[in-house]
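Okay, so here's the structure we're looking at.
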Amino acid sequence: MARTLQGEWMKVEQKGGQVPAPRSSHGIAVIGDKLYCFGGEDPPYESIDNDLYVFDFNTHTWSIAPANGDVPKTRVLGTRMVAVGTKLYVFGGRNKQLEFEDFYSYDTVKEEWKFLTKLDEKGGPEARTFHSMTSDENHVYVFGGVSKGGLNATPFRFRTIEAYNIAEGKWAQLPDPGEDFEKRGMAGFLVVQGKLWVFYGFATANDPKIPTLYGSQDYESNRVHCYDPATQKWTEVETTGFEKPSRRSCFAHAAVGKYIIIFGGEIERDPEAHQGPGTLSREGFALDTETLVWERYEGGPIKPSNRGWVASTTTTINGKKGLLVHGGKLMTNERTDEMYFFAVNSST
């Protein structure tokens, strides 16, 4: 059967400059012809720096953005970042000493950081790591992640979405998806054609009597959910496909049209948990959010090796939209600084 999504992998050349060290558990976002990179770890649980790195797609060189304004003080891992307009939004993360960061923006025109929200205060979002983040034109969304504890009684992982209204500068929690919804970290999280999709991720069992894949209450999930802001309703989505991805977390993902595109990820955690590499994938899959059918994609000979705990985003390079992947953890448990782009050539 002919594949409905065609594309090709390319390795993005990096010619030098102030190049970020290899890392995982960091955040990236693209504004115009610039890629921004923040946070990360190497080795496990060792945060690296608090510099904001800038990659120029025209010169293929790196630089460090000016550190003006309310610069985040903590060197963080397990953080996430998105772009809306000309601003970056960075949420959460922590260092080895369990010092957690808050919510900031960075104006790429003024080249200035701005403190936005103190996390862990009553009535607002709680501090966290290994969460997921996405955005639309008016909102920044944060899903899941691992709890610090904070002032509110909270499970070890979250199952709710926090929505930040950019114009109003206010947070609101979207409707709770219910007890059957898994609490997850490192899940896929995207806005696709106006709806919020949560898929796969590392989950905590709701019922302690339920046996899990690892003999504990933590496991890789394969469930897919969708939230419609128009109706304020959650739906668990039953997907199909001859080549359907196995359970996983910590994978790269992007939205292109009606498609959710994923790559790699952790398909089995390491016996030493985050200290080890686990079993990592180099498979690529695409979900048609209209037909709800998964299919595998290959993308030619230039394909990333097995990896997880990457940073990823949707962007356009050379006129083609696709999935950009930076850094991550390899099967050797080493971190990488490689950058790859899966360019979508056609989709039906």
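FYI, residue positions are counted from 1 along the chain as it appears here.
A Cβ is built for glycine as well, from the same backbone N, Cα and C atoms used for every other residue.
Record note (Swiss-Prot), mutagenesis Tyr45 to Phe: Lost activity. The unchanged residue is displayed. A 10 Å cutoff on Cβ-Cβ distances gives Tyr45 (mutagenesis position) a total of 16 other Cβ atoms nearby, all chains included.
Secondary structure at Tyr45 (mutagenesis position), as computed by DSSP, is coil. A mutagenesis experiment is reported in Swiss-Prot for this position, Tyr45 to Asn, and the note states: Strongly reduced activity.
Around Arg269 (mutagenesis position), a 10 Å sphere centred on its CB holds 21 further CB atoms from the protein chains shown. Among the features that Swiss-Prot reports, (Z)-N-(sulfonatooxy)alkanimidothioate binding site is placed at Glu46, Arg94, Thr129, Phe130, Arg157, Arg269, Trp309, Val310, with the record citing a curator's inference.
Under the heading active site, proton donor, Swiss-Prot lists Arg94 (among others). DSSP assigns Arg94 ((Z)-N-(sulfonatooxy)alkanimidothioate binding site) to a strand segment in the three-state reduction.
Quoted from Swiss-Prot, the note attached to the mutagenesis of Phe130 to Ala states: Lost activity. The local packing around Phe130 (mutagenesis position), expressed as other Cβ atoms within 10 Å of its Cβ over all shown chains, amounts to 26.
Here Swiss-Prot notes a mutagenesis experiment, Leu151 to Thr, with the remark: Normal activity but slightly reduced proportion of thiocyanate in favor of epithionitrile formation. Increased activity leading to lower production of isothiocyanate but reduced proportion of thiocyanate in favor of epithionitrile formation; when associated with M-152 and N-153.
A mutagenesis experiment is reported in Swiss-Prot for this position, Asn152 to Met, and the note states: Normal activity but slightly reduced proportion of thiocyanate in favor of epithionitrile formation. Increased activity leading to lower production of isothiocyanate but reduced proportion of thiocyanate in favor of epithionitrile formation; when associated with T-151 and N-153.
Experimental mutagenesis at this site is recorded by Swiss-Prot as Asn152 to Ala, annotated: Slightly reduced activity with a lower proportion of thiocyanate formation.
Where Swiss-Prot documents Thr154 to Ala as a mutagenesis experiment, the accompanying text is: Modified product profile with increased levels of simple nitrile at the expense of thiocyanate and epithionitrile.
Counting Cβ atoms from all protein chains shown, Met186 (mutagenesis position) has 28 others lying within 10 Å of its own Cβ. Annotation note: Met186 (mutagenesis position) sits in a coil segment as assigned by DSSP. Under its mutagenesis annotations, Swiss-Prot gives Met186 to Gly the following note: Increased activity.
Around the Cβ of Glu220 (active site, proton acceptor), 25 further Cβ atoms fall within 10 Å across all displayed protein chains. Summarising the annotation, Swiss-Prot assigns active site, proton acceptor to Glu220.
The number of other Cβ atoms within 10 Å of the Cβ belonging to Cys250 (mutagenesis position), over all protein chains shown, comes to 29. Under the heading of mutagenesis, Swiss-Prot lists Cys250 to Val and annotates it as follows: Reduced activity.
In the three-state DSSP classification, His274 (Fe(2+) binding site) falls within a helix. The Fe(2+) binding site annotation in Swiss-Prot covers Glu266, Asp270, His274 and rests on a curator's inference.
Experimental mutagenesis is annotated in Swiss-Prot for Arg269 to Ala, with the remark: Strongly reduced activity. Strongly reduced activity; when associated with A-94.
Record note (Swiss-Prot) on the mutagenesis of Glu272 to Ala: Sligthly reduced activity with reduced formation of epithionitrile and thiocyanate, but accumulation of isothiocyanate.
In Swiss-Prot, the entry for mutagenesis Ala273 to Leu states: Modified product profile with increased levels of epithionitrile and simple nitrile at the expense of isothiocyanate and thiocyanate. The structure shown retains the original residue.
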**Message:** Counting only residues 6+ away in sequence within the same chain, which have a CB under 8 Å from the CB of Arg157 ((Z)-N-(sulfonatooxy)alkanimidothioate binding site)?
**Reply:** Gly144, Gly145, Val146, Ser147, Lys183, Arg184, Gly185, Ala203, Thr204
**Asked** Tell me, which recorded positions from Glu46, Phe130, Met186, Glu266, Trp309, Val310 are within 10 Å of Cys250 (mutagenesis position) if we use the C-alpha atoms?
**Response** Phe130, Met186, Glu266, Trp309, Val310
**Item:** Pairwise C-alpha maximum, in angstrom, for the residues (Glu46, Arg94, Thr129, Phe130, Arg157, Arg269, Trp309, Val310) that bind (Z)-N-(sulfonatooxy)alkanimidothioate according to the record
**Value:** 21
**Prompt:** So how many other Cβ atoms are close to Arg94 ((Z)-N-(sulfonatooxy)alkanimidothioate binding site), meaning within 10 Å of its Cβ?
**Reply:** 24
**Fe(2+) site, defined by Glu266, Asp270, His274: further same-chain residues with Cβ within 8 Å of the Cβ centre** = Cys250, Arg269, Glu272, Ala273, Gln275, Gly276, Pro277, Gly278, Gly308, Trp309, Lys329
**Prompt:** Where the distance is taken from Cα to Cα, which of the recorded positions Arg94, Met186, Arg269, Asp270, Val310 turns out closest to Tyr45 (mutagenesis position)?
**Reply:** Arg94
**Message:** Cα-Cα, whole number of Å: Met186 (mutagenesis position) versus Phe130 (mutagenesis position)?
**Reply:** 5
